[in-house]
Amino acid sequence: MASKSWLNFLVFLCGSAIGFFLCSQLLSILLREEAAIQPNMLHNDPHARHSDDNGHSHLKGQMNFNADSSQHKDENIDVAENLYQKVKILCWVMTSPQNLEKKAKHVKATWAQRCNKVLFMSSEENQDFPTVGLKTKEGREQLYWKTIKAFQYVHDHYLEDADWFMKADDDTYVIVDNLRWLLSKYNPEQPIYFGRRFKPYVKQGYMSGGAGYVLSKEALRRFVNAFKTEKCTHSSSIEDLALGRCMEIINVEAGDSRDTIGKETFHPFVPEHHLIKGYLPKTFWYWNYNYYPPIEGPGCCSDIAVSFHYVDGTTMYELEYLVYHLRPYGYLYRYQPALPENILKEINQVNRKEDTKIKLGNP
């Protein structure tokens, strides 16, 4: 009897050890898969858009890639300058007191310089940075409150200073010049907004908060007025989804932000997550959320991409260099989408000499 009990005990121990080993191996595989996506993301929550700061102790201060412009003094930027005047964009960046030095200052040193006007929105005012104090609390549950108050502030103080109003996070990188091309085809008095379009929960879809989204002037008017008339309320702490529901209620169209050949321009992750096949497992929420069929690999992203998300300070400068400085010698751009005729005509009037005439458009 004693030997049988001892045998049962040994079987139990062996079974427990094997079970523990298999569970630990499975957990390790799952954790590695999650870490491969983004170590600092809340992976199972498509609306968790702010990553934790990685420290980046080597990044002591902000850099200015445009300080030494001697290499680019003869660069022809007539088109970009004309669009800067014709398509005026106010950018507001959602940040927090603890992220001014870790994140927001790198946005300020890079892409934000190309907005016609930029504002940093925080829970507290900081006159040195500076930030607009929205007098809210911090935390994920406050994101929609901050968004509502930020758009109200922009509407009350800067409505006539821009045509379009872009919201971005402090870990979003935006190629503002490409955004201007996208918006140049539209009238800011049209009730419409653009971003990375997701499909669940809202009939017309809604725009991913992390990839950023941009409202027309009329969309901004309607959004602010909807809270005055109580057509919309603070119905959820999930900022992008709640804003999307409000937009549908007030008949603001969810626009198609893809380029002329159907490639996406707004991206909710860093480039590598979209460009490398298999980086995002098929069980990941992303594949079920896209309004348009998503593509992975080199075909994922437009040549005139507008935004990427979860971009840390170091990567901000890497993207700034790759987008605005690195050039392959001897190549002309293969994909040059057309400009609206009225803008193209004005540019060519400025460039009267035949050798400097700008020819833009698909062949």
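Using the three backbone atoms N, Cα and C, a Cβ is placed for every residue, glycine included.
None of the listed substitutions appears in this model.
Features as listed in Swiss-Prot:
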BINDING   Met94, Glu138, Gly139, Arg140, Lys146, Asp169, His309, Tyr310  UDP binding site
BINDING   Asp169, Asp171, His309  Mn(2+) binding site
BINDING   Trp285  glycoprotein binding site
MUTAGEN   Tyr321 to Asn  In plt1; loss of function inducing thrombocytopenia and kidney disease
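Here the features listed in Swiss-Prot are placed on the structure.
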residue	record	Cβ neighbours (10 Å)
Met94	UDP binding site	25
Glu138	UDP binding site	15
Gly139	UDP binding site	12
Arg140	UDP binding site	15
Lys146	UDP binding site	22
Asp169	UDP binding site	24
Trp285	glycoprotein binding site	14
His309	UDP binding site	27
Tyr310	UDP binding site	22
Tyr321	mutagenesis position	13
Going by Cα-Cα distance, which of the binding-site residues (Met94, Arg140, Lys146, Trp285, His309) sits nearest to Asp171 (Mn(2+) binding site)?
His309
Quick check for the class: what is the C-alpha distance, in angstrom and rounded, between the residue listed as 'glycoprotein binding site' and Met94 (UDP binding site)?
24
Distance from Tyr321 (mutagenesis position) back to Lys146 (UDP binding site), taken between C-alpha atoms, in Å:
32
Other CB atoms, at most 10 A from the CB of Asp171 (Mn(2+) binding site):
29
Please report the DSSP secondary structure of Tyr321 (mutagenesis position), reduced to three states.
helix
Do you know offhand how many angstrom separate Glu138 (UDP binding site) and Tyr321 (mutagenesis position) by C-alpha?
33
Sorry to bug you, but what's the C-alpha spacing from Tyr321 (mutagenesis position) to His309 (UDP binding site), rounded to the closest Å?
17
Please report the Cα separation of Tyr310 (UDP binding site) and Tyr321 (mutagenesis position) in Å, rounded to an integer.
18
